[in-house]
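**Q** Following this message is one structure expressed as structure tokens.
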Amino acid sequence: MKKHLIYTGMFLAAIGFSACNEDFKDWADPQSNPQEESAGQLTATFTAGKDASIVMDAATADSVEIAKLSSTTAEEGSKIAVNSLTLNENHTIPFSMTEDHVFKVALAQLDSVTQEAYKSRASVVRELKISINASAVTPSGEGIQLVGNEVSITLQPATTPAVDPDGYYIVGDFTGWDGNSAQQMKKDALDENLYILEAEIESTSNFKIFPASAINGNDIDWTKALGSSVDGDDSGDNFVSWTNAGAINTALDGKIKISFDAFNYRFTVKDNSAPTELYMTGSAYNWGTPAGDPNAWKALVPVNGTKGTFWGIFYFAANDQVKFAPQANWGNDFGFVDAISQESKDLAGLSDEGGNLKVGIAGWYLVYVSVIGDDKVIEFEKPNVYLMGDTSYNGWDAQLVEQDLFTVPGTADGEFVSPAFLKDGAVRICVNPKAVSAGDWWKTEFIIFDGQIAYRGNGGDQAAVQGKTGQKVYLNFGNGTGRIE
């Protein structure tokens, strides 16, 4: 059986002006009673309006016609009402409907919603999928929901300023408002359109972004300023404006990271503080009691030269719960975070247990954690440990290959065991979290000294430890010991 809606008297009264009202109204919250059974499903067919391909650089009208009701199976004489118009599933927009059922929207609002939907001001043709929530009231007064099709149109935002080949600078309270004090932003290594400035400031500050072409010695061409459409914008994440640009406010002090995306024309301001140490405690470690005890707070290893990132190999029993902290005590601690990949959740059965990170599947895991400001990432991966270098499967010609993997024990007190060395030479061992490139394996390497696992962490090259053909490495991550024999 199909469904229809029976509307209240208040909704019926509204229909008299909804079909022909030219004012821009936002009817995103229709009033209705619960649906009841109906003998048939009524439909509405919509088509794109005459303004189905909008280019903002060429547009001159204040409003545009984006859709039209072309037909309906509602009873003849029914009055049609539209309750909401939604773009790309999540964005409602004010609209008007003419007497011949043409839907009009303000062009400026449509442009703004398009940019918000794609989080971008880039002058790229964007598809907008329009869903129209429509109803019919029959001559007998019955209100029935209409099922309609989706309509697609396109909009291309206005052209943004060209990327300055010489980059961008920050000028503001914490630099000084002159050209000589401007601080250059660094181009991101992976995104040629992303520019970054890391700074440490004493108090919240206003700033603007300038292309290099705007700075000539101590002089600044203020007409080229980039900022926010709202002066003093402290949102931390918004679009960049190039006309009448207002100042952006950091809303933070201390270590901050300012980013400017010169393609999408967005900025971010983030807390850039990061711990130099990280510890894990939990149900298997007496929940951090006593403070400072290495058996209650398990230290993770820094990823060499990589701010705020750590790793460790740990055994978890089923349903163990853990938290992390930047010291071997409570304070600024965290457990389950949103930035855990589905792959990690599936591998280890990870879940949120009252804010704690719960591990549902017992076993050994390589745990990778990144903490920079409020941005926290936790990943659980297979505990792959590799033999590297002279003694490995094919020396330096084959790295991080299956033939160099250590075996993984099935118990918490078991040993990881390497393949037998194929020749004499310096022994090198590493893990390789997915966030660390294969070529940077040395950032997560370690060796054995005097029967103990010695992690490189943020240190330099470790002293060479020699191995002989046929020997193996034995590692006990549970108690931190190891041997070569």
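Glycine too: its Cβ is placed from the backbone N, Cα and C atoms.
Modelled residues match the original; the substitutions are not represented.
Swiss-Prot lists these features:
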- ASP173, ASN206, PHE207, LYS208, ASP231: D-glucose binding site (BINDING)
- CYS20 to Ala: Abolishes cell outer membrane localization (MUTAGEN)
- TRP177 to Ala: Abolished binding to starch; when associated with A-208; A-222; A-231; A-287; A-323; A-356; A-396; A-442 and A-456 (MUTAGEN)
- LYS208 to Ala: Abolished binding to starch; when associated with A-177; A-222; A-231; A-287; A-323; A-356; A-396; A-442 and A-456 (MUTAGEN)
- TRP222 to Ala: Abolished binding to starch; when associated with A-177; A-208; A-231; A-287; A-323; A-356; A-396; A-442 and A-456 (MUTAGEN)
- ASP231 to Ala: Abolished binding to starch; when associated with A-177; A-208; A-222; A-287; A-323; A-356; A-396; A-442 and A-456 (MUTAGEN)
- TRP287 to Ala: Abolished binding to starch; when associated with A-177; A-208; A-222; A-231; A-323; A-356; A-396; A-442 and A-456 (MUTAGEN)
- LYS323 to Ala: Abolished binding to starch; when associated with A-177; A-208; A-222; A-231; A-287; A-356; A-396; A-442 and A-456 (MUTAGEN)
- ASN356 to Ala: Abolished binding to starch; when associated with A-177; A-208; A-222; A-231; A-287; A-323; A-396; A-442 and A-456 (MUTAGEN)
- TRP396 to Ala: Abolished binding to starch; when associated with A-177; A-208; A-222; A-231; A-287; A-323; A-356; A-442 and A-456 (MUTAGEN)
- TRP442 to Ala: Abolished binding to starch; when associated with A-177; A-208; A-222; A-231; A-287; A-323; A-356; A-396; and A-456 (MUTAGEN)
- ARG456 to Ala: Abolished binding to starch; when associated with A-287; A-323; A-356; A-396 and A-442 (MUTAGEN)
**Q** Could you check which of the mutagenesis positions (TRP287, LYS323, TRP396) sits closest to ASN206 (D-glucose binding site), going Cα to Cα?
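**A** Sorting the mutagenesis positions by distance from ASN206 (D-glucose binding site), the top entry is LYS323.
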**Q** Are any of TRP177, TRP287, ASN356, ARG456 (the mutagenesis positions) within 10 Å of PHE207 (D-glucose binding site) when you go C-alpha to C-alpha, and if so which?
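**A** Within 10 Å of PHE207 (D-glucose binding site): TRP177.
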**Q** How many other Cβ atoms sit within 10 Å of the Cβ of ASP173 (D-glucose binding site)?
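**A** The answer is 16.
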**Q** Measure the Cβ-based neighbour count of ASN206 (D-glucose binding site), defined as the other Cβ atoms within 10 Å of its Cβ.
**A** 19
**Q** How many Å separate the Cα atoms of TRP442 (mutagenesis position) and ASP173 (D-glucose binding site)?
**A** 41
**Q** In sequence order, what residues of the same chain, 6+ apart, have a Cβ less than 8 Å from the Cβ of ARG456 (mutagenesis position)?
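**A** Counting only residues 6 or more apart in sequence, the Cβ neighbours of ARG456 (mutagenesis position) under 8 Å are ASN304, TRP442, LYS443, THR444, GLU445, PHE446, ILE447, GLN462.
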**Q** Cβ within 8 Å of the D-glucose site's Cβ centroid: which residues qualify beyond ASP173, ASN206, PHE207, LYS208, ASP231?
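**A** Everything else in range on the chain: GLY172, SER205, GLY227, GLY232, GLY246, ALA247, ILE248, ASN249.
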**Q** Quick check on the recorded positions: of PHE207, TRP396, whose CB has the lowest count of neighbouring CB atoms inside 10 Å?
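**A** Comparing Cβ neighbour counts within 10 Å for the recorded positions PHE207, TRP396 gives TRP396.
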**Q** Specify the count of other C-beta atoms within 10 Å of the C-beta of LYS208 (mutagenesis position).
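**A** Result for LYS208 (mutagenesis position): 22 other Cβ atoms within 10 Å.
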**Q** Helix, strand or coil at TRP287 (mutagenesis position), per DSSP?
**A** helix
**Q** Restricting to the record's D-glucose-binding residues (ASP173, ASN206, PHE207, LYS208, ASP231), give me the longest CA-CA distance in Å as a whole number.
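**A** Farthest-apart Cα atoms in ASP173, ASN206, PHE207, LYS208, ASP231 are separated by 14 Å.
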**Q** What's the CA-CA gap between TRP287 (mutagenesis position) and TRP222 (mutagenesis position) in angstrom, rounded?
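**A** About 56 Å separates the two Cα atoms.
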**Q** DSSP on TRP222 (mutagenesis position), three-state: which is it?
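**A** SS state of TRP222 (mutagenesis position) = helix.
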**Q** Enter the number of other CB atoms within 10 angstroms of the CB of LYS323 (mutagenesis position).
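**A** The answer is 20.
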**Q** Tell me, in order along the sequence, which mutagenesis positions from TRP222, ASN356, TRP396 have their CA within 10 Å of LYS323 (mutagenesis position).
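**A** For LYS323 (mutagenesis position), the mutagenesis positions whose Cα atoms are within 10 Å come to ASN356.
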**Q** Within the chain of ASN356 (mutagenesis position), which residues six or more apart in sequence place their C-beta under 8 angstroms from its C-beta?
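**A** Result: GLY282, GLN321, VAL322, LYS323, GLY335, PHE336.
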